[in-house]
Structures are given as structure tokens and as C-alpha cells.
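For 25-131, the entry in Swiss-Prot reads domain 'Ig-like V-type 1'. Quoted from Swiss-Prot, the note on natural variant Lys88 to Asn is: In allotype T61. Quoted from Swiss-Prot for the published natural variant Asp94 to Glu: In allotype T61. A natural variant is reported in Swiss-Prot for this position, Ser110 to Thr, and the note states: In allotype T63. The domain 'Ig-like V-type 3' annotation in Swiss-Prot covers 233-340. The feature domain 'Ig-like V-type 4' is assigned by Swiss-Prot to 352-455. Marked as domain 'Ig-like V-type 5' by Swiss-Prot: 461-557.
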Amino acid sequence: MALFLLTCLLAVFSAATAQSSLLGPSSIFGPGEVNVLEGDSVSITCYYPTTSVTRHSRKFWCREEESGRCVTLASTGYTSQEYSGRGKLTDFPDKGEFVVTVDQLTQNDSGSYKCGVGVNGRGLDFGVNVLVSQKPEPDDVVYKQYESYTVTITCPFTYATRQLKKSFYKVEDGELVLIIDSSSKEAKDPRYKGRITLQIQSTTAKEFTVTIKHLQLNDAGQYVCQSGSDPTAEEQNVDLRLLTPGLLYGNLGGSVTFECALDSEDANAVASLRQVRGGNVVIDSQGTIDPAFEGRILFTKAENGHFSVVIAGLRKEDTGNYLCGVQSNGQSGDGPTQLRQLFVNEEIDVSRSPPVLKGFPGGSVTIRCPYNPKRSDSHLQLYLWEGSQTRHLLVDSGEGLVQKDYTGRLALFEEPGNGTFSVVLNQLTAEDEGFYWCVSDDDESLTTSVKLQIVDGEPSPTIDKFTAVQGEPVEITCHFPCKYFSSEKYWCKWNDHGCEDLPTKLSSSGDLVKCNNNLVLTLTLDSVSEDDEGWYWCGAKDGHEFEEVAAVRVELTEPAKVAVEPAKVPVDPAKAAPAPAEEKAKARCPVPRRRQWYPLSRKLRTSCPEPRLLAEEVAVQSAEDPASGSRASVDASSASGQSGSAKVLISTLVPLGLVLAAGAMAVAIARARHRRNVDRVSIGSYRTDISMSDLENSREFGAIDNPSACPDARETALGGKDELATATESTVEIEEPKKAKRSSKEEADLAYSAFLLQSNTIAAEHQDGPKEA
């Protein structure tokens, strides 16, 4: 158990030592001087940085002894016996402050104290001097003034004592101590040397004045104005109280608010905030601004002398005393004033961006801002500073609001976990130069200010031009410089609440993001529709930190309706396309796949020409076999040829005669061969001569390879009458599919079967006589 307690003590000691070395003594701040009357109460506020260590560390209030030891009077969860029932310490970790309250003060409470964090004497503390003055009598004249300021005390006298010596005393331990008199212009007390004067305006005056400059804490107390000498001297008791200035504590880069409440009924009075050091005006109600505070200060005026001043982007040189005042003529010292003491903690810098950002025309900048991530209902905002009393809201995360002028140009992003939000502003122009304020509505201390400058340069990344046609795909290409090679690159679609990342793989919406090693990022939108219209951003980021961004707007265009005529390509006559009639014949009569046999006596009723024959071949066959007139091709222009001139007739008949002569010779040769291979066959009383070679081509005996392709081919004309007109158009030769080879015996059997079938049919017709179809 003892070992466990020792370990805990060592851990506490180590934590205290670590935070002391991390923050330093300057990070704790409180009032340097406290002046209070005997019997009154006092509340002393001490400030500390709001880090994860200090929030949960021990807070203490101790009194210094002559030995240098600091005795704890109150701390977190502890109150000493001396303070029992009249003193306590209250911590406010969210605000980074704790308050020590002490009641029923006595003069014994005067002394030196320390308020701090951690362990006593480890450096994380701040010294406070407390002075408890004797309570004045009811007829005492009370004067109040701030430390380091000047006070003028008026002492009246009567006509009876106008010629007597005038003196000014201080009451110390019940005794009167001479400070100055009218016999000498120098102070009698060395503590006031060079700081005090006594004046009588004229011999007829009924008062004299005592002026004390550069007031110190020990100047507070009771004084006596005396005209004459005892026991007939005229006296007046004076109570001088030093006011404790209002304390303001801020972190480097953060903000503070001066709340000034001065009673003034003059509506035309000039309200101002001045620095005590130098006396220069920081800002006033007439628009005057100290150049050192330009762009980071805002004045808000109320009524009856009440106003507030916000200073953002705190710097270490802002530390010091400030004076709120209301003057009728605009001059200091003319009206009521209030002193404020500002302390800037240099140990912690809350800003996330440098005080000055630079951007290029057409480029982008990212303003990073602090906020408290533990407060989920915070409204994160960005303002444009427009003067001493105006700032213009650009974006609000709580309302999802983006000003119309910044549509597609500005978006706010929260970075989870690290208390930072980023505002990206792109498509920069010279008009964007100025000061921008980051604001978290629930913690004004985190308000920061950034100055934006537009300088010459080229923006990056860049986006290629494109055209988005409704219903068609579009690719948008984004190019990055080499400095972003290791950065994460992305496409997103902008909206009022930010910019939604597009998926890295094909999604249901058809959006595709891909990137190659050449630092080119391509956004592909499939079948662009109205839902795809809007602003798209292409950018790079390192973790949660946004880098440069380029923006482009997708707008739909209607598909172009242009009549395009096909180009005229010269055609080789030898390779000319078939005539329309030939194409129709091809469509009606595809390549035959199987054969079907019909009786030889029936003429086929079909409009399908022989697919294997060209137009020239049809003409030749007609010459070879005049009897087969149904398969001959008739020239459509023969009628007009007969009515032509004799020259045309001769030029036509001569070639025809040559063709007929050649045909007659071919027929003679064919018949000579036919006689050698003719066999006489008798079926009943019917006799005929047939040659086996005549049956080699089954089509000459009425066979159809694929009757299903030509339904009309199944109908025949009886009695030698053809009911269908023979096609007169020239046909294009269609290559027949290769036929399976048969043996001679198979071909003979097949031909003989066809012959028997045809013979039976002819015999039946001969017995029954001809019939009309």
C-alpha cells in the first residue's frame, strides 16, 4: 500500500514538473495588486492555459512567508482552517480560470500571495499583493483611481485660516505622517518624492489641491487635509482607494473582448479605447483605428456610454493596460474612464494559419481555424472584415449558409479530433484581398484573424476544357504539379454544406475517379443529366490539411441536331453493288440447304431465280435451251430497240446471231453425247429415252434445295401454264454451299428414284387427261 502511494506521489510530481517546463511561469496570470476595505469581501481571478494537463491539475492559493515558504490557504478540494467559513477556491476548467473568494477581510489579511497550478513553488504561479485599508468614516471624502494613474484631491478651508499653513498627512497605524505642506514644494516623505504637489490657486481661493502622480498600491489609505495648526486647524478626512483594473487574458493568436460600461447621457460623446502606454487611440466610435490593429479589431457601440471592442489575432505586443473612455470633445481625461489590463499568453498559440496568406489570381487558399471539438453544437463561421464596425458573414456551418457571391467558391470542412476547421476559397481575384475572421460562436476566445494578399503567379492544379452533352458521358481532366505527387488527390461536388467526395470506384450514379502516375486526375460522368450540373472541385490534401483547389462548373448542352450527308466515294464499276431487284431476290431466296423433288411435268410457280446464276448466265441458258422459256431473262428495253434505227437493229442482231450459232453448235454437241448414253425405259405403255447424265443436275428436273426459303415454290402451274410472271431483273450470282461428295452408285440410285417418280406422275396424267389448275 505504501509503495502504491509513493508511486502516485511520484506521478503527480512528474506531471507537475513536466507542465512547468512546458508552459513556463508566464502562462499564469492574475491581478498584481488588490486594494480592499476592511470588513469587505474580495474575489480574485487567476487565469491559466486551457490544456489537457492544466484543466485537471491542482489549483492553489497560498500566502508567502518571510522564509520564502508559501502556505496553502485554499486549493482544489481543500480549505485551510484560517479560511474555514470565509474563503474558498472555485475552478472553471472550460474557461481556464479559477476564482478565490475571501469574506470579512481584516488588515491582517494584507500581504503577498500566489495563485497557481500544480505544486506550490514549482513555477506555475503568479504573485498578488493584497492591501486591506481601514474603513473610512461616514464623513470621509472618497477618491478612487487606478494604479499608475494620477489623482487630484481638493482640500477646502475657510476665510479664517486662509493665511495659515496648509498640510497633507497620511494616517499610518493611528499616527499622522506629513507628506507635504505649503512651506515647501518638495515632498517631506521620500516615498512621494517627485510624485506629489500642493497648490493654492489664489489668495481669494477657499481650497487647495494635492496631486499625486503614478499611483502605487501603498498610496491607498486614509489622508488628512489640514489648514492651520492645532488646536484651531481645519481638517478634512480623505479616503484614497486604488481600483483593481479589469483583467483580460488571451492566448497568442486568439481574441479578447473589452466590455466598457461608462455612464454617459451625451449621445454625441466619442467612445474610445486607448493604450495607456503612449496614450494613442486604438479605436473609437468615429472610425479611427491604430494601424497596428487594422483588420483585427471591431467596435460595437451601445447606449449610455456602453460599448465593446473585440481584438482578434492577439500578438505579444498587445499585452498592457487599456483605458475605456467617453469624451464629449474627443479628448482624453474629459470624461469617465475604466482601466483594463490585458495579458497575452505566449506559451500557447491557438492560430492555425499564418497571419498572412498569399494566393494567385484564379488560384485558391485554405484558411485553417480553431474551435472546441467537444461542443458539437458550435456554429463555425468565416467573416470578411469590412471596417472598424462591420464584418460580413460568408459561411456558417450551423445554417449551411454560403453567401450567393461565393457560390461554388467557398466551403467549410471540419477536421475531426484536432479542433480545427478549414475554409477553402478558390477562383481568387484581386477583390478578395482583405482580412478574414474565423469565429466559433460558443467560444469567442478562439476568434482568429488572417490577412489575404493576392500576388502574381500561376494557379495549380489546372482543369482541361470540356463539353457536357446531356445523355452522353464526359471526362474532366485535372493536372497537378510535381510538388503534389505524394499528396492525396480528389474530386468532389460542391454544395452549401461543403464538398462531397466522389467515390474512387464506379458507383450507382456512374461517377468514376481515377488517377495515373502522371499526376492527372480524371472525373468520368456517365450519361450526364441535370442532377450532374453544378460545381466540381479538383484538389490535393495532406491528411486533413487541404492544399490547392481548382473549380469548374458542369453545365449541360443539348445534343447537336445536324444532318450529315455521307461522303461520296468513287465506285469501281466492276465491283458495283447489285441492282435492287437482285437484292430482293437474295432476301427472298437464301442459300438452299436441302433438296425437294417435284414432278417434271409441273412447271414451278416461283419468283425466285436460280441463285447460282448471274444475269449473263441466265441469258446463255436461254439460248442453249429454248424450251425452258420460264427461266429465260427478258430484256425490258427490247420494245424500244425494235423501234430504233436500222443501225441499232443491225448492231443488236449481229451479236445475237453469233450467240445463236454458238448455241446451236453447243446443242449439236450435247445431242451427240446424249445418244451415246440414252437408255430406253418402259413403264406400262409409256416409253421414253433418258440419259443418266441428264439427271446429274437435279434442278433441271424440278428439284428445290430449300423449299422453306421460298414458300411460293411449292405451288405449280398445271397444263403448262405459268401463273407467275418471270422475273426480268438481272440477278447477282450467289455462291452455293459446298455439296457433300457422293459416289457414282449413290447418284445413280437417286436419279433413278426421281425418274420413277416423274414417270408415274406422267402416266397418271396421260390416263386421266389434262386438268385446269
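Backbone N, Cα and C define each Cβ position, glycine as well.
So, quick note: what you're seeing has the original residues, none of the substitutions.
Values in this document were obtained by computation on a predicted structure and should not be read as measured data.
Shown here: features listed in Swiss-Prot, placed on the structure.
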| residue | record | Cβ neighbours (10 Å) |
| --- | --- | --- |
| Lys88 | variant position | 16 |
| Asp94 | variant position | 12 |
| Ser110 | variant position | 16 |
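Residue counts for the domain 'Ig-like V-type 1' (25-131) under DSSP, split into helix (H, G, I), strand (E, B) and coil, are 10 helix, 52 strand, 45 coil.
Here the domain 'Ig-like V-type 1' (25-131) returns a mean pLDDT of 90 for the predicted model. Counting residue by residue with DSSP, the domain 'Ig-like V-type 4' (352-455) contains 9 helix, 55 strand, 40 coil. When the alpha carbons of Lys88 (variant position) and Ser110 (variant position) are compared, the span between them is 17 angstrom. Helix, strand and coil counts under DSSP for the domain 'Ig-like V-type 5' (461-557) come to 6 helix, 54 strand, 37 coil. Rounded to the nearest whole angstrom, the C-alpha distance between Ser110 (variant position) and Asp94 (variant position) is 31.
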